[in-house]
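Participant: One structure, pasted below without further comment.
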Amino acid sequence: MIKEAIFHKSDVPYAYPLNENQLKIVLRTAVFDVDRVYVLYKDRYDWLGKFKIKPMVLTHTNELFDYYETTLELNKKFVYFFYLVSDGGEKLYYTEAGFYKKRPENHFWGFFHYPYIGEKDVFFAPEWTSDCMVYQIFPERFNNGDKSNDPENVKPWGEKPTADSFFGGDLQGIIDKIDYLKDLGINAIYLTPIFLSHSTHKYDTTDYYTIDPHFGDTQKARELVQKCHDNGIKVIFDAVFNHCGYDFFAFQDVIKNGKKSKYWDWFNIYEWPIKTHPKPSYEAFADTVWRMPKLMTKNPEVQKYLLEVAEYWIKEVDIDGWRLDVANEIDHHFWRKFREVVKAAKPEAIIVGEVWHDASPWLRGDQFDSVMNYPFRNAVVDFFAKRKISASRFNTMITEQLMRHMDSVNRVMFNLIGSHDTERFLTLANGMVARMKLALVFQFTFVGIPYIYYGDEVGMVGDYDPDCRRCMIWEEEKQNKSIFNFYKKLISIRRENEELKYGSFCTLYAIGRVFAFKREYKGKSIIVVLNNSSKQEVIFLNEVEGKEDILKMKELKRSGNLLYLQPNSAYILK
């Protein structure tokens, strides 16, 4: 056995409570290296009792590792345990202290321990997220519902955008399209920032308590949220707490008064008088973006101000959560306080961080509920849009993502294929709709929350920002109805099948450009098969007999467990 690959730690994601009496544990081994794994466990203070023994199940395999899992049923809230690992010949006992050829006895402090399951150690996402499908709106480009609040020099709707061009999108425009959103089938919207700012994107906030007048006002925001709620749609606002805008009152006071300003310590000022060029004389977003001075969230006064903002909009207009911009550049201490404030104001509010990389430090149950899942997007773009990786590599990428987090976190990850900060998926796929449809099937059948960037559902294209922020296409003759109807079908399939919302995930086939997996829940299963190639493929899969394709994207020919897959095809077998 390759001992160097065998790994466990009594912490997330290798050990975590599902409730006060169940502990999920995971053991990693080298791929194809082990044939049996058992866990031996008992209550930590049951000095005379015997160890219980339980076999573990191989749940995930990738190019490097196998992962074995089980759930321990506990009589008490504390447990200690160790593993028995076998490759058919050699047997090893694996403990926190290392490996043993003989079963260790009287080894209390050498075993793996989960000392106590506290009530707050159990992570539960907001209940409504289990059936959630999110639609992101960039308000300035979604719909112009009130021309009376348009900015000066507004551009004609549909003209190609620049970094600073305005088109007049507003909150009334979103209200006017609630029926459209309801017809599509989504049940949550996330709005990029809507607070006072001079920019089109509003990520340089001037006033956190004022809706930008080109979008509307507080009453209009309240109306939007209420009408969304009336139609079964949750509303998530965007919080930009890493930095403010150059015109933010506190920064302007520093510009005017220097060290005499009571807000001096709200920022990290290198030199005064303030300079913006050639490089800002203060810490700013991305080091050089002078319009966005970084806020010092270690400062108790800054914390108090921002936490009051977060609470205010929940209470004032009844929003259902916050998406947190540049969340990975703010200290964890602040986010723990943020969670306490938000959950006290509205326990079912969702907290979603913007983290482009491994977000596990923020997803332990004490900070965020979810993040925008850019690693998911990376894998989907590479496999489906660009076709530059194999199914085996794709499986490794998504398996690694699943194994970073608790199951309850994976189920609420915002699985996006594009956003206001990325190229449109259809652009990356060189306009090949077939590739996009395959990606969508995976997105809507994988573990997590499907996330739609406005306009993707009608076939919008666009390169990197600002081109990805084009005006929404409302002329039906210009919309791709094939893509739109495909979205609607996938949304319906996901909503009607519990396996896709709650089920476990297991890869069944990952060879060449064919990928197949199973979602299973309460004894029922759905098998998804994706042929991400331009030629017919023939594969053998167990468990497919008796199952019918509910997607009906392309004809499926079969002979027992042999499947004849059409080029660029997907099948959802139930």
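In case you wondered, yes, glycine gets a Cβ from its N, Cα and C as well.
Just so you know, the substitutions we noted aren't modelled in this structure.
Quick paste of what Swiss-Prot says about this protein:
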BINDING   ASN144, ASP146, ASN149, ASP150, GLY168, ASP170  Ca(2+) binding site
BINDING   HIS243, ARG323, HIS420, ASP421, ASP465, ARG469  substrate binding site
MUTAGEN   ASP325 to Asn  Loss of activity
ACT_SITE  ASP325  active site, nucleophile
MUTAGEN   GLU354 to Gln  Loss of activity
ACT_SITE  GLU354  active site, proton donor
MUTAGEN   ASP421 to Asn  Loss of activity
Participant: Tell me, in order along the sequence, which binding-site residues from ASN144, ASP146, ASP170 have their CA within 10 Å of ASP465 (substrate binding site).
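Facilitator: Passing the 10 Å Cα cut: none.
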Participant: With Cβ-Cβ distance below 8 Å and at least 6 positions apart along the chain, what are the contacts of ARG469 (substrate binding site)? List them in sequence order.
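Facilitator: In sequence order, PHE138, GLU140, ARG141, PRO161, THR200, HIS201, HIS420, GLY462 meet the Cβ cut-off.
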Participant: Enter the number of other CB atoms within 10 angstroms of the CB of ASP150 (Ca(2+) binding site).
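Facilitator: There are 15 of them.
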Participant: Do you know offhand how many angstrom separate ASP325 (mutagenesis position) and GLU354 (mutagenesis position) by C-alpha?
Facilitator: 5
Participant: Greatest CA-CA distance (Å) over the residues HIS243, ARG323, HIS420, ASP421, ASP465, ARG469 that the record ties to substrate?
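Facilitator: Those residues reach a largest Cα separation of 22 Å.
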Participant: Given the Ca(2+) site residues ASN144, ASP146, ASN149, ASP150, GLY168, ASP170, which other residues of that chain have a Cβ within 8 Å of the mean position of their Cβ atoms, reported in sequence order?
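Facilitator: Result: GLY145, LYS147, SER148, VAL154, GLY169, GLN172, GLY173, HIS214, PHE215.
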Participant: Which of the three DSSP-derived classes (helix, strand, coil) applies to ARG469 (substrate binding site)?
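Facilitator: Assignment for ARG469 (substrate binding site) reads helix.
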Participant: How many Å lie between the Cα of ASP150 (Ca(2+) binding site) and the Cα of ASP421 (mutagenesis position)?
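Facilitator: If we compare the Cα positions of ASP150 (Ca(2+) binding site) and ASP421 (mutagenesis position), the gap is 24 Å.
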Participant: In Å, rounded, how far does the Cα of ASN149 (Ca(2+) binding site) sit from the Cα of ARG323 (substrate binding site)?
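Facilitator: It is 26 Å, counting Cα to Cα.
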Participant: Validating a neighbour-count step here. Other CB atoms within 10 A of the CB of ASP325 (mutagenesis position): how many?
Facilitator: 20
Participant: Return the member of ASN144, ASP170, GLU354 nearest to ARG323 (substrate binding site) in space, with distance defined Cα to Cα and candidates limited to these recorded positions.
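Facilitator: The smallest Cα gap between ARG323 (substrate binding site) and any of the recorded positions is with GLU354.
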